[in-house]
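Taken from Swiss-Prot, the feature active site, proton donor/acceptor covers TYR78. The mutagenesis experiment LEU108 to Gly is recorded by Swiss-Prot, whose note states: Decreases catalytic rate. According to Swiss-Prot, the experimentally introduced change LEU108 to Ala is described as follows: Slightly decreases catalytic rate. Annotated (E)-cinnamate binding site per Swiss-Prot: ASN223, GLN311, ARG317, ASN347, LYS419, GLU448, ASN451, in sequence order, evidence recorded as similarity to another entry. CYS503 to Ser appears in Swiss-Prot as a published mutagenesis result, with the remark: Prevents formation of artifactual disulfide bonds and increases solubility; when associated with S-565. One entry in Swiss-Prot concerns the mutagenesis experiment CYS565 to Ser. Its note says: Prevents formation of artifactual disulfide bonds and increases solubility; when associated with S-503.
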Amino acid sequence: MKTLSQAQSKTSSQQFSFTGNSSANVIIGNQKLTINDVARVARNGTLVSLTNNTDILQGIQASCDYINNAVESGEPIYGVTSGFGGMANVAISREQASELQTNLVWFLKTGAGNKLPLADVRAAMLLRANSHMRGASGIRLELIKRMEIFLNAGVTPYVYEFGSIGASGDLVPLSYITGSLIGLDPSFKVDFNGKEMDAPTALRQLNLSPLTLLPKEGLAMMNGTSVMTGIAANCVYDTQILTAIAMGVHALDIQALNGTNQSFHPFIHNSKPHPGQLWAADQMISLLANSQLVRDELDGKHDYRDHELIQDRYSLRCLPQYLGPIVDGISQIAKQIEIEINSVTDNPLIDVDNQASYHGGNFLGQYVGMGMDHLRYYIGLLAKHLDVQIALLASPEFSNGLPPSLLGNRERKVNMGLKGLQICGNSIMPLLTFYGNSIADRFPTHAEQFNQNINSQGYTSATLARRSVDIFQNYVAIALMFGVQAVDLRTYKKTGHYDARACLSPATERLYSAVRHVVGQKPTSDRPYIWNDNEQGLDEHIARISADIAAGGVIVQAVQDILPCLH
């Protein structure tokens, strides 16, 4: 097994291992792909196979034949027998038709900034192949198969974070994939199972020869939304995981704050039956079931709480109403991204049944742009909610008797508890809400001679979403650390020992134990998670927890009961 290099990217949530496991191939061409399919290929190196369905393969060839006939007859078709964009009034001869496609790669090779994570580029190749298998693009099966070969061999072109306005698709990013697939020039670089090399060398190692693009093929490869959609699919997948973990954190916090389960009673939420609200309430009932730390008041009875409020504060009591629209929103985004995953997004499109071609705009990434704007907004709301819970836990005035800043050893007077950890979290949360600002509605770019005179900024929105997801991953790690320390301290207050496993609900005990395992601390009865400040570096714990989440490790496995509903 070889691990594909992440040297070109700082985004930890995009790590993946190339396993080459063929037992559950993802088939391209005869079935719709899901976000989970994209994650399997992009992250885990699951092998892909082009369908051998005869009708589909014949349709691909028929679209190529249509283009060839159009070139031979001189029929005016955009980007085939004409120039591009604002120069589409330039007629291209039969002799120049192939050169036009190769030149397209060259003049679009203008990317800048950091390299994209490998997993996002792998997702893009998968989606480009999936789009072309519809037989409406006029591209050879041989070129589509190159993407299958690259994916299965762990060969990933380097693509850059700047270059696309999401108008005519991801022209600049896809030029790097195209140039690498055909071995156009040594300046096109790839990652070959962790080793950087130029594209022609990679082709030789794969026993492949350089390809010359035929008419329409360059445009078909570069004129589409596959890169922004690949990034978006990975971001939605990550956000679903982080939402599930956040639900687990809230369940830990409710137990640590000695909260009630009454606020999640079905009677309340059936009276306001938004799907996300119903889901959140039902999940919280399950997450808190059989806990010894929660107030079990599902019978509708109420008890006075000494000097505390008779009902929980809003961040606990209104959890379903707050999280419900976020869950619904993420679900809607996922549906839109899956439609985009299974769409044909280049131009023109070829209708082989009616021997016609149509000039259109499926390359405009507006659904992706707006979807990723909304996803970042929802991530900011998720962080805001967790931040409020952390503030309750850290403040003895509101924590129902927990020590200030969740101090462990109060006899050591210099201990400050999780004060620094909260400050770090406070530095992250505003940034996440800032990233929640939209970009699809901003900065109109009257690009390319006013041909691309409206754009989606879908690619930029998606890359911002990637950044937001990676930052939120660190914030969730901090929230988990607060939750684990808090339930240890609540357990001590209730039982006289610190091992929260004895008191937690079974569902949250799994999450608690997973975090303890990841940070390398077994629970004990005589000490909570954090005892003295100088006995561990909490920055290392943040990094370990974040890395485990990124790798789909034991923390993610601990919330598997929640994930199917979100996926």
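The chain as shown is numbered from 1 upward.
A Cβ is built for glycine as well, from the same backbone N, Cα and C atoms used for every other residue.
These numbers come from a predicted model, not from an experiment.
Sequence features annotated in Swiss-Prot and their locations in the structure.
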{"residue": "LEU108", "record": "mutagenesis position", "Cβ contacts under 8 Å, 6 or more apart": "LEU171, VAL172, LEU174, SER175, MET222"}
{"residue": "ASN223", "record": "(E)-cinnamate binding site", "Cβ contacts under 8 Å, 6 or more apart": "GLY79, SER168, GLY169, LEU171, LEU174, THR345, ASP346, ASN347, PHE363"}
{"residue": "GLN311", "record": "(E)-cinnamate binding site", "Cβ contacts under 8 Å, 6 or more apart": "THR260, SER263, HIS302, ARG317"}
{"residue": "LYS419", "record": "(E)-cinnamate binding site", "Cβ contacts under 8 Å, 6 or more apart": "ALA394, SER405"}
{"residue": "CYS503", "record": "mutagenesis position", "Cβ contacts under 8 Å, 6 or more apart": "GLN255, SER291, GLN292, LEU293, VAL487, ARG490, THR491, LYS494, THR495"}
{"residue": "CYS565", "record": "mutagenesis position", "Cβ contacts under 8 Å, 6 or more apart": "TRP279, GLN283"}
Exercise. Around the Cβ of TYR78 (active site, proton donor/acceptor), how many other Cβ atoms lie within 10 Å? Please give the count over every shown protein chain.
Key: 17
